[in-house]
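These notes are about the structure you will find just below.
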Amino acid sequence: MSRILESENETESDESSIISTNNGTAMERSRNNQELRSSPHTVQNRLELFSRRLSQLGLASDISVDQQVEDSSSGTYEQEETIKTNAQTSKQKSHKDEKNIQKIQIKFQPIGSIGQLKPSVCKISMSQSFAMVILFLKRRLKMDHVYCYINNSFAPSPQQNIGELWMQFKTNDELIVSYCASVAFG
């Protein structure tokens, strides 16, 4: 008796040819097609059908063997995953601490008739949002509204991370922030 297990992704008309045997294949095909088409729970019936086919092929494994394999391997796998997770977490924390400590230079350039900051270069933590720069300028210039631009080209979102802006748009290891009292561009 030859039995062949083919792909389960066949069309519905081809599902009857998934298992072929030398004797009784026509009867089995018609019974399988009727089971698939007649029931409202097709997914459940398909699973039962595939389970039956596996048992006919002798590929269904013993449940007790599967449980023993799971019990013996699950403990070591979980321990390994816990160790890996702890190591990754500690690396991320140390990297995050280094990133928080690292400060970048911001060079402020006035646009128009707004006053100039002295000193024009300040340092800020990379983890701060751009809203902190806007707030700093408002306080130092004693103004209600300040419009900021990076490299005289675009106005970043207040939620944008200063470290990301610095990595992408730095000039001579400084982030150039131009500021003005009214909208300068666009």
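Using N, Cα and C of the backbone, Cβ positions are placed for all residues, glycine too.
What you see is a predicted model, and the numbers here were worked out from it, not measured in a lab.
Here Swiss-Prot describes Ile106 to Ala as a published mutagenesis experiment; the accompanying note says: Decreases protein stability. Annotation for Ile106 (mutagenesis position): same-chain Cβ neighbours under 8 Å, separated by at least 6 residues, are Val121, Cys122, Lys123, Ile124, Val133, Ile162, Glu174, Leu175, Ile176, Val177.
Where Swiss-Prot documents Phe108 to Ala as a mutagenesis experiment, the accompanying text is: Decreases protein stability. Shown in sequence order, Gln116, Leu117, Ser120, Val121, Cys122, Leu137, Val177, Ser178, Tyr179 are the residues of the chain, 6+ apart in sequence, with a C-beta less than 8 angstroms from the C-beta of Phe108 (mutagenesis position).
According to Swiss-Prot, the mutagenesis experiment Tyr149 to Ala carries this note: Impairs conjugation to ATG5 and autophagic activity. For Tyr149 (mutagenesis position), applying a Cβ distance below 8 Å and a minimum sequence separation of six or more within one chain yields Ile111, Ala155, Val177, Ser178, Tyr179, Cys180, Ala184, Phe185.
Here the residue is the original one, but Swiss-Prot notes a mutagenesis experiment at this spot, Phe154 to Ala: Impairs conjugation to ATG5 and autophagic activity. Around the Cβ of Phe154 (mutagenesis position), a 10 Å sphere holds 12 further Cβ atoms from the protein chains shown.
Listed in Swiss-Prot as a mutagenesis experiment, Gly186 to Ala is described as follows: Strong decrease of conjugation with ATG5.
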